[in-house]
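Feature annotations, courtesy of Swiss-Prot:
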| type | residues | note |
| --- | --- | --- |
| MUTAGEN | Asn40 to Ala | Little loss in inhibition |
| MUTAGEN | Trp41 to Ala | Important loss in inhibition |
| MUTAGEN | Leu45 to Ala | Little loss in inhibition |
| MUTAGEN | Ile46 to Ala | Important loss in inhibition, and change from non-competitive to competitive antagonist of alpha-1B receptor subtype |
Amino acid sequence: MFTVFLLVVLATTGVSFTLDRASDGGNAVAKKSDVTARFNWRCCLIPACRRNHKKFCG
């Protein structure tokens, strides 16, 4: 009985750990797009940068 309990605990921990790693990757992608958006916004405030990156500023 203890062996079955131990196997269930280990299996659950493994699944939880794997799901946590996958969500961290998603957060990294979201953070990267947020940084890109902030760069684009700041760039559009600077005339020289705005001229060089017209596709971002419209």
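The backbone N, Cα and C atoms fix where each Cβ goes, and this holds for glycine too.
For all the noted positions, this structure keeps the original residue and models no substitution.
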Using DSSP reduced to three states, classify Leu45 (mutagenesis position) as helix, strand or coil. helix
Just to confirm: which same-chain residues, 6+ apart in sequence, have a Cβ under 8 Å from the Cβ of Asn40 (mutagenesis position)? His53, Phe56, Cys57
Within 10 A of the CB of Leu45 (mutagenesis position), the number of other CB atoms across every chain shown is 9
In sequence order, what residues of the same chain, 6+ apart, have a Cβ less than 8 Å from the Cβ of Ile46 (mutagenesis position)? none
